[in-house]
Amino acid sequence: MKKKKTWKRFLHFSSAALAAGLIFTSAAPAEAAFWGASNELLHDPTMIKEGSSWYALGTGLTEERGLRVLKSSDAKNWTVQKSIFTTPLSWWSNYVPNYGQNQWAPDIQYYNGKYWLYYSVSSFGSNTSAIGLASSTSISSGGWKDEGLVIRSTSSNNYNAIDPELTFDKDGNPWLAFGSFWSGIKLTKLDKSTMKPTGSLYSIAARPNNGGALEAPTLTYQNGYYYLMVSFDKCCDGVNSTYKIAYGRSKSITGPYLDKSGKSMLEGGGTILDSGNDQWKGPGGQDIVNGNILVRHAYDANDNGIPKLLINDLNWSSGWPSY
C-alpha cells in the first residue's frame, strides 16, 4: 500500500551503492542458522538456485527500470544482472495507469519445467494494482515470456493485488497468495497449465484492529501443517521502520491459520518470529525458500538504514519456525 510510496522516496539516495556486491559468510551452511547479510540494496527479496548459481530478485530501485536481479556462483560474490522488464509492458497501463517505472515484490519458483515469475505493478497509496506473470525455461538465458495479467484490484475491491507468492499444497497443486493492507491476505488456487486463478478467493489473514498493517505472505508445508508468514506494521522508513515477521499454522492451506496462542490470523493473530535488533531494523518482505531457508530484508542501522538481504536457515523441530 503506502509502503511503496515511502520506499520510492527512500531509494533516491541509493544510486551510489549499486556497484557494491553482496557478501555472505557461507554459500550453503549445513547447520549454521545465519548465512549472513548483504552489502547491497535489496528489498522484498525472493531467491532461487539454478544449477550452481543463486539468483536473488527484488523490488526495482527508483534509479532502475524493472525488477532487480543479482547472481552468485558461491553466495559470497554477487553481481548485478540486467533487470527484468527494462521496457514496460503495454498492458500494465490498462490496469494501473499511474504505475512507476519499477515493479514490486517478485516471487520466483520452478514448476513443470519452467521458472514462473510473479510480480506487482501498482499506483502509490491506492489498491489500483495488478499482479503479472512471466515464464522462462532458464534464468541464465533470460528470454522471459509475458504471460499477462494474473489478478487485479481497483478501488471497488476490498483487497490489494500486490506481494504475490506462488506456493504448493501437499499434493503439489499450485496456489497464489497475495495482499497488502485493506482486508488482508488472500489465497486462490491456480490452473496447472496457465498458472492463473481457477477457483475461489479465500481470506487467510487480516489485522482489523491495526490499520490493516500486514502484507508479504509466504507459505510452506511442513510436518502436516501449512505455515503462513506475513509482515506486520510499517516498512520502508529506514531505521524508523517497524516491520516484523509473524506466523501461524493450519492443517488446511485455506485456513484457519492460528498463532502459538491459538488466535486466528484473520483476527490479527500472529506469533512474532523476528522484530529486529539494534543493528537490523524492520525485518520483513520475507520469502521461504525450499521450505528451510528464510530470506528477508532489514534496514542496517550501521549503514544509514539501507535495506539489505538477510538469510537464515529455518528450524522446524519444535513444530514452529525458529532460527
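From the backbone N, Cα and C atoms, a Cβ is placed for every residue, glycine too.
Copied over from Swiss-Prot:
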MUTAGEN   D44 to A  Loss of arabinanase activity
ACT_SITE  D44  active site, proton acceptor
BINDING   D44, G125, N160, A161, I162, D163, S180, F181, W182  substrate binding site
MUTAGEN   W104 to A  Significantly less active (10000-fold) than the wild-type arabinanase against both linear arabinan and arabinooligosaccharides
BINDING   D107, E165, D287  Ca(2+) binding site
MUTAGEN   D163 to A  Loss of arabinanase activity
MUTAGEN   W182 to A  Same binding affinity as wild-type
MUTAGEN   E215 to A  Loss of arabinanase activity
ACT_SITE  E215  active site, proton donor
Practice problem: For D287 (Ca(2+) binding site), just give me the three-state DSSP call. | Solution: strand
Quiz item: Given that the record lists D44, G125, N160, A161, I162, D163, S180, F181, W182 as binding substrate, what is the largest C-alpha to C-alpha distance among them, in Å?
Solution: 19
Quiz prompt | Between D44 (mutagenesis position) and D287 (Ca(2+) binding site), the C-alpha gap once rounded to whole angstrom | solution = 8
Practice problem: Within 10 Å of each Cβ, count the other Cβ atoms and name the one among the mutagenesis positions D44, D163 with the highest count. | Solution: D44
Quiz prompt | Distance, I162 (substrate binding site) to W104 (mutagenesis position) (CA atoms, angstrom) | solution = 8
Practice problem: Excluding D107, E165, D287, please set out which residues of the same chain place their CB within 8 Å of the center of the CB atoms of the Ca(2+) site, keeping sequence order. | Solution: T46, A105, P106, I108, Q109, Y118, D163, P164, L166, T167, A177, A216, P217, T218, I288
Quiz prompt | Cα within 10 Å of I162 (substrate binding site) - qualifying recorded positions among D107, W182, D287 | solution = none
Self-check item: Subset of binding-site residues (D107, E165, S180) lying within 10 A of E215 (mutagenesis position), CA to CA, in sequence order
Solution: S180
Quiz item: What's the CA-CA gap between S180 (substrate binding site) and D163 (mutagenesis position) in angstrom, rounded?
Solution: 7
Quiz item: If you draw a 10 Å sphere around the Cβ of N160 (substrate binding site), how many other Cβ atoms fall inside it, taking every protein chain shown into account?
Solution: 24
Quiz item: How many whole Å apart are the CA atoms of D163 (mutagenesis position) and D107 (Ca(2+) binding site)?
Solution: 8
Exercise. List the Cα distance (Å, whole number) between E165 (Ca(2+) binding site) and W182 (mutagenesis position).
Key: 18
Quiz item: Around E165 (Ca(2+) binding site), how many other C-beta atoms are within 10 angstroms of its C-beta?
Solution: 25
Practice problem: Measuring CA to CA, name the entry from the binding-site residues D107, N160, D287 that ends up nearest W182 (mutagenesis position). | Solution: N160
